[in-house]
Amino acid sequence: MPPVKAPGNVSDCYFVGRVSLLKWISELLNEPVKKVEDLASGHHYCMALNLVYPGQVNMHRVRMNAINEWERSENFKIIQDVLSRNNIDKGIDVNKLVTGKYMDNFEFFQWFKWFFDQNYKGSKSGATESGSANAVTKTSKPGNRSGSTAASMQNPKASSTSGPSIDSKELEDLRRQIAKGQLESQFYFDKLHEIEIYMDQMNELMTQVEIAEPEDSPFYIKSVVKKIEDILYAEYHQ
């Protein structure tokens, strides 16, 4: 089996939004996940990975809702081991993910969703067992759905021809708009990522160099860095 390559930064997987990802993982695992930072625990990925490769994840070793970085590291090492054994070419920067920073975890979250969709062969509408972890379910409401299904089976032509038609020109225009939006989204994502890298470099530099500006000054370099970090890592509120 040839290795499954991780997509580059221009891949469509990096255009999936935070809200969609959190909704997906919450429904998949039947466990509410409210923040991207919660994924730093690693146990969510272990549970989902055990659906892709049933029985290959030793769920007895997984530390659920891990808080300490060393516990989280153990979970991500389990994930890395399973991926490597299945010839998946994806390096995991464990040291970054376990700190719980939004940008690092969001990027890995996007990749994992892409990977799951590419490799999961089970039913996404029924209950699925996840090793020794909790049962992972994704249910749909009965009633109206079954009724509409029965109606479509009785009258297949009606279901196949219903809805407005879109000509090729309109479809092409929509594709161009989507492509433009994706490029703009990636552009701003890259900017944020560069700022995060710069902040890490500045924090490291400030531990080695004495700053002459008084600490109570709004232009004090540590104050500037702290303010930018506050903006970068502020939680989203609907």
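Keep in mind that glycine also has a Cβ here, set from the backbone N, Cα and C atoms.
Per Swiss-Prot, the feature domain 'Calponin-homology (CH)' maps to 15-117; the stated evidence is sequence analysis.
Per Swiss-Prot, domain 'EB1 C-terminal' is recorded for 156-238, and the stated evidence type is sequence analysis.
According to Swiss-Prot, the mutagenesis experiment Cys13 to Ser carries the following note: Not able to rescue a mitotic defect of the S.cerevisiae BIM1 knockout mutant in a complementation assay. Homodimer in the presence or absence of dithiothreitol (DTT).
Listed in Swiss-Prot is the mutagenesis experiment Ser20 to Ala, annotated as follows: No effect on phosphorylation. Applying an 8 A CB threshold to same-chain residues 6 or more apart, the list for Ser20 (mutagenesis position) is empty.
Here Swiss-Prot describes Cys46 to Ser as a published mutagenesis experiment; the accompanying note says: Homodimer in the absence of dithiothreitol (DTT). Of all Cβ atoms in the protein chains displayed, 24 besides its own lie within 10 Å of the Cβ of Cys46 (mutagenesis position).
Record note (Swiss-Prot), mutagenesis Ser123 to Ala: No effect on phosphorylation. The unchanged residue is displayed.
What Swiss-Prot notes for the published mutagenesis of Ser125 to Ala is this: No effect on phosphorylation.
Experimental mutagenesis is annotated in Swiss-Prot for Ser148 to Ala, with the remark: Loss of phosphorylation. Decreased growth. Decreased number of cells in interphase. Increased number of cells arrested at cytokinesis.
What Swiss-Prot says about the mutagenesis result for Ser148 to Asp is this: Mimics phosphorylated form of the protein rescuing cytokinesis defects caused by the inhibitor of aurora kinase.
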For the domain 'Calponin-homology (CH)' (15-117), the number of residues DSSP places in helix, strand and coil: 66 helix, 2 strand, 35 coil
